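Q: Have a look at this one before I ask anything.
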Amino acid sequence: MEERLSTTSSYPSHPGRSVEEDHNTLLASSSISSIIRGTRGHLNNFIESVGNWLVPSSSGRDDDAVSLDSCQSVYSPVRHHINSGTGGGILMEPSSIHVPENYYSVTIGEAQMVVLKRYQNLRLIGSGAQGIVCSAFDTVRNEQVAIKKLSRPFQNVTHAKRAYRELKLMSLVNHKNIIGILNCFTPQKKLDEFNDLYIVMELMDANLCQVIQMDLDHERLSYLLYQMLCGIRHLHSAGIIHRDLKPSNIVVRSDCTLKILDFGLARTAIEAFMMTPYVVTRYYRAPEVILGMGYKENVDVWSIGCIFGELIRGRVLFPGGDHIDQWTRIIEQLGTPDRSFLERLQPTVRNYVENRPRYQATPFEVLFSDNMFPMTADSSRLTGAQARDLLSRMLVIDPERRISVDDALRHPYVNVWFDEIEVYAPPPLPYDHNMDVEQNVDSWREHIFRELTDYARTHDIYS
């Protein structure tokens with residue numbers, strides 16, 4: 001557990017991570033050449049060859065597809081041989097369902113996809129309980145894309161509401177550090193037949209589950225963190241809290257561009273104080289969420305701090321075995337909070353916390369010792385001490401004392417990248433908060449179908 005994991009090991013730092021939690025992995029099969037920041041001249045010696053930096057080795061065979069049910073499968077691939085009778089890793093066969101004009105049907109593994117004809121050469125790159133993700137070539141845009149099919153989106157109210165949120169929020173946001181929607185469609189033309197939802201997105205090269213296994217220099221660590229903060233600030237500017245930040249929901253390209261995805265659990269700041277604590281994958285769950293205090297925007301700052309620390313350590317910071325153990329893991333390292341924090345807890349929760357063993361905080365110089373950081377190049381303006389200082393401000397149990405996104409962006413460890421166009425990008429279009437009232441599955445189905453119909457009317461989804 002204490003060692004930095006190799007790319008051939010399993011992922012013991014993520015026990016119990018569910019299939020549903022990690023179905024969004026987007027992993028392209030193409031090779032990676034280099035990580036290039038672009039035209040900024042803030043740092044010297046940043047552009048270098050990193051051909052083997054980002055993507056694990058692959059046989060590259062078209063008839064092999066990796067099942068990405070969890071982060072573990074990235075490092076210990078389970079290969080599923082897919083019938084390649086037609087080439088390209090897919091099996092085309094007559095469909096038992098009606099296939100409308102401009103669509104075609106393909107079977108990928110055990111899943112049937114009915115997609116627009118503009119998307120060719122589908123390959124399975126991710127699968128999970130809530131859906132599958134395929135890469136495809138968009139013959140209209142002349143580029144590779146990712147197509148996500150949501151499995152059983154109307155199985156229950158929770159799935160339906162999450163599907164609506166994901167589709168709606170993706171269509172509203174417009175920021176370089178948030179995954180963009182390129183198209184969305186359903187092959188069903190009538191509401192009473194509507195069951196399948198497809199979302200077309202940008203295809204990325206890896207997620208942070210893989211990047212965590214790499215040895216990163218300060219420039220890459222800093223730039224990845226800067227982009228996470230920019231993307232989250234964009235959501236917060238519209239009053240949207242992501243709530244489910246984790247390495248598998250953050251993806252990167254070979255040029256080091258980072259994007260945040262999966263908005264199925266996103267909530268408005270207004271709602272936050274009425275929300276259940278069971279949001280966010282456990283390891284990245286903020287103390288105020290664990291203790292049922294309600295939360296505000298900087299709940300996402302805690303999650304980003306956990307991810308940042310994981311990038312440095314190479315393993316999960318607080319790998320709790322259950323809800324209670326998660327709190328214990330946090331205070332074992334950061335110490336039991338003071339009385340001003342405890343007084344804000346509900347009486348029953350406060351009584352429980354006060355009766356737990358008390359812990360003294362371990363200094364951040366010990367939690368993140370110098371040998372965990374890359375050596376600082378003579379030409380670099382970034383240091384391990386700066387990174388450690390920022391972590392100490394993000395991983396604060398009391399949310400009232402935790403650093404804000406805006407202040408984190410001004411911190412010396414990330415402000416070398418500061419660009420007002422990126423940081424202060426126009427906020428997303430407003431989200432209709434009235435949609436968050438309780439509704440049944442049929443109502444959510446109708447709302448999603450209307451969204452798809454409106455999208456098709458205002459966009460040329462075919463060509």
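Every residue gets a Cβ built from N, Cα and C, even glycine.
Quick paste from Swiss-Prot:
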| type | residues | note |
| --- | --- | --- |
| DOMAIN | 119-412 | domain 'Protein kinase' |
| BINDING | Gly126, Ser127, Gly128, Ala129, Gln130, Gly131, Lys148 | ATP binding site |
| ACT_SITE | Asp244 | active site, proton acceptor |
| MUTAGEN | Thr276 to Ala | Abolishes phosphorylation. Loss of kinase activity; when associated with F-278 |
| MUTAGEN | Tyr278 to Phe | Abolishes phosphorylation. Loss of kinase activity; when associated with A-276 |
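Give me the lay of the land around each of these features.
A: Confidence in the domain 'Protein kinase' (119-412), given as mean pLDDT, stands at 89.
Taken residue by residue with DSSP, Gly126 (ATP binding site) is part of a strand.
For Asp244 (active site, proton acceptor), the number of other Cβ atoms no farther than 10 Å from its own Cβ, over all displayed protein chains, is 24.
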Q: If I take the alpha carbons of Asp244 (active site, proton acceptor) and Gln130 (ATP binding site), what is the distance between them in whole Å?
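A: One finds 15 Å between the Cα atoms of these residues.
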Q: Looking at the binding-site residues Gly126, Gly128, which one has the fewest other Cβ atoms within 10 Å of its own Cβ?
A: Gly128
Q: Using a 10 Å cut-off on Cβ-Cβ distances across all protein chains shown, tell me which of the binding-site residues (Ser127, Gln130) has the largest neighbour count.
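A: Its Cβ has the most other Cβ atoms within 10 Å: Ser127.
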